[in-house]
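Structure record follows, encoded as structure tokens.
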Amino acid sequence: MHGFHDVFIQILLLLAISVSVIAIAKLLKEPDSIALVLVGLVLGLTELPIIEDAERYITQSEVFQATIISLFLPILLGDATLKLPFHHLFSQKKTVLGLAFVGTFVSSICIGTAAYFLLDLPLAVAFTFAALMSATDPISVLSIFKSLGVPQKMSTVMEGESLFNDGIAVVLFKIASIYLLTYMEMGWAGLGSGVFLFLKFAIGGALVGLVLGYFFSQVIRVFDDYPLEVAFSALLFFGSYFIAEHFHTSGVIAVVVGGFVFGDYGAKIGMSKETKTNINTFWDSVTLIANALIFLMVGLEIRNIDLAGNWGVIVGAILIVLVGRTIAVYLGTGWVQELSSKERLLINWGGLRGSLSVALALSLPMDFAGRDQVLLLTFSVVLFSLIVQGLTLKPLIKKLGMI
């Protein structure tokens, strides 16, 4: 108990550091996620006895890393669905659907195939890594867009793509990390089984989210009590996730669909303006803490990454992911006439990898063959994405004249 108390105090200290970094980043009008990663890198590279146990607990504890998925994902995804008005999403449906569905599959196939042949990774490892790299994280991008006054269209596209491709990427991640080798041995029958499993995950998760989203939308019609309605939203997010996972479908897709129903239909029939404001404020605060811990953890993980002798494969992985993203964007949106070449370029470079990729990588079982390789490449690409792409995004937007 005494040891847990010490670790808790140290994690609290890390949270205090995180919140302080966020406050300073906001004063400087810089993306707080990038600032957190940079501070995490500094903390990870220096040995400070006062937070050493907390660093070890965050980066090596199986319990903590399992908690990341079951606790943080419903929070991050649920909050995002509440923030994106459905009519905004519908107005950009062609671009969002092209990126989220065509783009995610193309990205996964390109990255997985290249990683297998060029990086000489085992098949399951290559496509597990590819699934992780197919999920985008718009947090840093949206904060930059907001600070510069980039048109709402681009924010809607980036956030809409992320919400849908996160669900697809998680399903692909599960198939690649658990079932891929078995299906490969089955030949064409395995391909059919893989497609069936994907549809089961996706459709089953969507149905769970639809039912629970509708149910809680009806429930909040009865009450005009925002603390209670906040509690109902939490029950929806976590309930959707765990019920879907219990029935071996996609918890991520369940949260996204349930959140959209609740945030759009539920808000129209059962939320006062005050309630909607307070629900958004509550989840803003919770999401800030969750993201702070995840992005700080990305930086802290540097002490567990063996860079020596791996620079070649790391650079190769970064290039493969960048090329895979480019192919995915142009194939996924090539038929969308409303999208300009400048907008495609911004979408391409703004497809950062972040918290979901990290959370999924850490959730891999310790006995997964190639876990260390996946962690090495995932954290390396995420660091490059957040720091290099993130810090060059603002100059790119100005260069393209999109403000």
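Positions of Cβ are set from backbone N, Cα and C atoms, glycine also.
The noted changes are left out; the structure has the residues it started with.
HIS87 (mutagenesis position) is surrounded by 9 other CB atoms, counting those within 10 A of its CB over all protein chains shown. Under its mutagenesis entries, Swiss-Prot includes HIS87 to Ala with the note: Causes acidic shift of pH profile.
Record note (Swiss-Prot) on the mutagenesis of HIS88 to Ala: Causes acidic shift of pH profile. Counted within 10 Å of its Cβ, the other Cβ atoms near HIS88 (mutagenesis position) come to 15, all protein chains included.
In the three-state DSSP assignment, the secondary structure recorded for ASP137 (mutagenesis position) is coil. Listed in Swiss-Prot is the mutagenesis experiment ASP137 to Glu, annotated as follows: Decreases activity. Increases Km for Na(+) and Li(+), but does not affect pH profile.
Around the Cβ of GLU161 (mutagenesis position), the same chain contributes THR95, VAL96, LEU99, ALA100, GLY103, THR136, PRO138, ILE347, GLY351, each under 8 angstroms and 6 or more positions distant in sequence. As a published mutagenesis entry, GLU161 to Asn appears in Swiss-Prot alongside the note: Decreases activity. Increases Km for Na(+) and Li(+).
Its Cβ placed at the centre, ASP166 (mutagenesis position) has 27 other Cβ atoms within 10 Å. For the mutagenesis experiment ASP166 to Glu, the note given by Swiss-Prot reads: Decreases activity. Increases Km for Na(+) and Li(+), and causes alkaline shift of pH profile.
Quoting Swiss-Prot on the mutagenesis of ASP166 to Ala: Lack of activity.
Around the Cβ of GLU229 (mutagenesis position), the same chain contributes ILE220, PHE223, GLY270, MET271, THR275, ILE279, each under 8 angstroms and 6 or more positions distant in sequence. The secondary structure of GLU229 (mutagenesis position), as reduced to three states from DSSP, is helical. Looking at Swiss-Prot, you'll find the mutagenesis GLU229 to Lys noted as follows: Decreases over 50% Km for Li(+), without affecting Km for Na(+).
When Cβ atoms from all protein chains are considered, those within 10 Å of ASP137 (mutagenesis position) total 26, not counting its own. According to DSSP, GLU161 (mutagenesis position) is assigned to a helical segment.
Neighbours of ASP166 (mutagenesis position) among the mutagenesis positions HIS87, HIS88, ASP137, defined as a Cα within 10 Å of its Cα, are ASP137.
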